[in-house]
Amino acid sequence: MDPVVVLLLSLFFLLFLSLWRPSSGRGKLPPGPTPLPIIGNFFQVDMKDIRQSLTNFSKTYGPVYTLYVGSQPTVVLHGYEALKEALVDHGEEFSGRGRLPICEKVAKGQGIAFSHGNVWKATRHFTVKTLRNLGMGKGTIEDKVQEEAKWLVKELKKTNGSPCDPQFIMGCAPGNVICSIILQNRFDYEDKDFLNLIEKVNEAVKIISSPGIQVFNIFPILLDYCPGNHNIYFKNHTWLKSYLLEKIKEHEESLDVSNPRDFIDYFLIERNQENANQWMNYTLEHLAIMVTDLFFAGIETVSSTMRFALLLLMKYPHVTAKVQEEIDHVIGRHRSPCMQDRSHMPYTNAMVHEVQRYIDIGPNGLLHEVTCDTKFRNYFIPKGTAVLTSLTSVLHDSKEFPNPEMFDPGHFLDENGNFKKSDYFIPFSAGKRMCLGESLARMELFLFLTTILQNFKLKSLVDPKDINTTPICSSLSSVPPTFQMRFIPL
């Protein structure tokens, strides 16, 4: 056959496939832009601004629509009503974890974030129970955060008001809180292993949040054959896993079953009990991945939020002035802030909430997956279909938060200046897969930020109006730009 004819027939077949598949292949899936064979909607999504692309699609196809990631459909939920209906009202059906190949390659179905089914339920139950035993939601954890806040102040005072990059210091504070829960002890801010841990977590989050890395998630076959930052991500994970397995071994050698010291001890004790959960994976590798998940969630999320907060507080000095006035009035300068203060500090509480709303730290959270064939609204979503939840569409809803692109603590204040809660405040997602450490993160942000503002004047090296708060990447997590500043003791 003539090569030209073959080429034309091939092109016709591909065109036919692309037009036919959405109508017959999708069945009752929600509507969406027409995908191309093999690559899906890849070229229709701006990888540098996925949030805006999702918003644009919602204007055409509504709050529930379908995008094709490669050849696989992904249902997108846009807006508060769609997310609430799926994650809360149909929580069990939408409680699966979607596939993220670059993360799955290291997690291997283990840990908290990327396990599935009964193993995930057992792992989550153990984690929640153990964190409560270790003081989560109680004064025990608050004491740890307050103590770390004092160390944070000491470390910032060492800068003597000179220009500094706050990235590592802001990572060390929440990092030590997590270490005290998992490994019993905190670390000195100059400890080499500790700094290495913080650095590798920071670097890993930047890598998996970069636009380029999403190509490997869409076409995972490339992971084993192409060079790229994903290899650094794998290397960092290998180091962290080895470090944690070494710590676990030390715990085994010094374990006292009658006196558990930390998260690792509780795991080691339970794995040897006769009535242990049959669905729980009690291997040490599973424990190492669990702890890795806690490090990633507990360090970088809080660290990035605090760095964004510092940028915003310098950019909007009138907000900082109001917060410091409230600190002087309620707390003063001679005692440490505590969580009881929060109810008497509506503006400070509003500021902390507004920082989280404005920066949108996890624009789409982690992918969900339906655990069974699911009827949702007028659509049919087959078991195993990935579900993307646009948290941005809720946190930046213009009806709930007028002028959502403006940083304004007034979004969380009523007409009398009292703190105003909002159901649309879901930076930690919602439903069965929401972040386990939400209460700890909120506590850390309030106590760390109020302690910093109680003790320091924040000084930018550039004019406030020139401060850039745009994330350097935001595919998975919003990462703040690198900057320097001065902490001037008050």
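The backbone N, Cα and C atoms fix where each Cβ goes, glycine too.
As given in Swiss-Prot:
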BINDING   CYS435  heme binding site
VARIANT   PRO22 to Leu  In G- phenotype
VARIANT   SER180 to Cys  In G- phenotype
VARIANT   PHE234 to Leu  In G- phenotype
Cα of SER180 (variant position) to Cα of CYS435 (heme binding site), in Å and rounded, measures 19
Any same-chain residues 6+ apart from PHE234 (variant position) with CB under 8 Å of its CB? Would you list them in sequence order, or say none? LYS105, VAL106
Determine the Cβ neighbour count for the residue listed as 'heme binding site': the number of other Cβ atoms within 10 Å of its Cβ. 19
Within 10 angstroms of the C-beta of SER180 (variant position), the count of other C-beta atoms across all shown chains comes to 19
Work out the three-state DSSP category of CYS435 (heme binding site). coil
